[in-house]
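What follows is a short report on a single structure.
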Amino acid sequence: MVEVRHSIPCEETKRLELSLSQQTYSQQYASIYFARLTALRPRITEAASKKWPDKQRLERVLDVKSDEDCWVVATAYMTTALKPNVMNDVTQLHTIVTTTEESPYVSPEDAASGDIEYALEDDYGRIDCSGSFLYDAGVVTGVVLAVLGHEDEQGRFVVVDVCFPGIFSHSIPMTTDESQAQPEYIAAVSGLGLSNDGIEGIQVHQLVDFLRGTLPHVSSFSPSSIKRLIILGNCLAPSIEIADSASASVPIGKKKVKRYGYDTSAYNPNPTFQLDNFLDQVCSSIDVTLMPGPYDYSSTILPQQPLHPALLTKSKVWLGSSLQTVTNPTWLSLGNHFVLATSGQNINDLRKYHPKKSSLQCMENTLLWNHITPTSPDTLWCYPFTDKDTFVMEEMPDLYLCGNQPKFGCKTVINEGNRIQLVSVPEFRKTGVLVLINMHTLNVEIIQFRPMSVKAETPITS
């Protein structure tokens, strides 16, 4: 018998949806950097004034001095030999290729030495930096920060310290209630990876049965305590080109690319049908929040737009009731908590600059920087906003979810009385992991689905 359960109220508080009438691409991307600098400058100025009260602040990077340390607020720009260049892509391939590969932007040799080229830029100009301090501090292109230092004989700025906006206080303090006898959970999953072969994995079937309450309970855990499932993108596997008899004899690299229109021979509807069936089954007993990822049929640039109802032939009947489609990234008001959720592109791109950093470290950095995706639009595509950078954080989340990560992890960040739970959600197709968050305490545990078993892990409260 399928379990039907009451839900936790969920509202998308900051819907980053772009209507067709709003979308114009004639403007330059410089505007988004200026908007970002304008929004974050007051916060950083306040933080830096407290950190360096006896140091002189200069209004422009071009005014830095050589005889004494001073500090300025600017946007960092990072140059590496392996970083993709869209102009080179267009010149060499006459097309634009999506950057979803895991290849890093920084070579191991450069990462070990810290010998990375940086520049600092504001409204008035740009100055080059020397030393490895910025790379050691985790700085990437697009981060707005205050830097303390002086100009050397070569006219480069020598950085001796940095200051970020930092984690600021919640406008509404988070409340937790550990006295509740019956815990209520939300479940988070990412990277279902439904594929072109049309064969659903046993793990996906187990997940459906578990969420519907038709799979034997795991230990003392009851699926009825799960009130909502959040799918953090990549429901579909990466597209694989389907070779046909006409193209099989064409040597690799010689096949003519179709530049206009859509090549219908390369489309396989099976993954979409599988996703539709999955949602139709799960939504009959539990509320679902569905976010697109880089492999799903949504816009390529951030913020990715919600999946179109036309893709969901069967499950669209649940839209407006138990099925909620959201943008990527998105802000959710979930019960008494404020949730920031992403499909993981922002964190995966940061790890390409700093391969040795974990997903949780990169997530914490975005909080310190007050920006969800600082590498946009340089190496992570986004819409060319003009008047406002919509990825600047105006609030701090209580819960920060990031999907499609290499492994599961969670960390509680405490700063000035704020408690923020960070959760990196791994790809389900590779790990079989379903993450559960107790909405009374924000403690985290996982359930792992395997072909022959379902295993509940020890609750994690760190």
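Cβ atoms are placed via backbone N, Cα and C, with glycine included.
Swiss-Prot documents G293 to S as a published mutagenesis change and attaches the note Loss of function and does not bind cdc27. Annotation note: G293 (mutagenesis position) sits in a coil segment as assigned by DSSP. The Cβ of G293 (mutagenesis position) lies under 8 Å from the Cβ of S190, G191, L232, G233, N234, C235, Q304, N328, S343, G344, Q345, G403, N404, each of which sits 6+ residues away along the same chain.
The annotation that Swiss-Prot gives for the mutagenesis experiment W381 to R reads: No loss of function and binds cdc27. The secondary structure of W381 (mutagenesis position), as reduced to three states from DSSP, is coil rather than helix or strand.
According to Swiss-Prot, the mutagenesis experiment D389 to G carries the following note: Loss of function and does not bind cdc27. Its Cβ taken as reference, D389 (mutagenesis position) is surrounded by 25 other Cβ atoms within 10 Å in the chains shown.
Note: the Cα of W381 (mutagenesis position) and the Cα of D389 (mutagenesis position) are spaced 14 Å from each other. Around the Cβ of W381 (mutagenesis position), the number of neighbouring Cβ atoms within 10 Å comes to 17.
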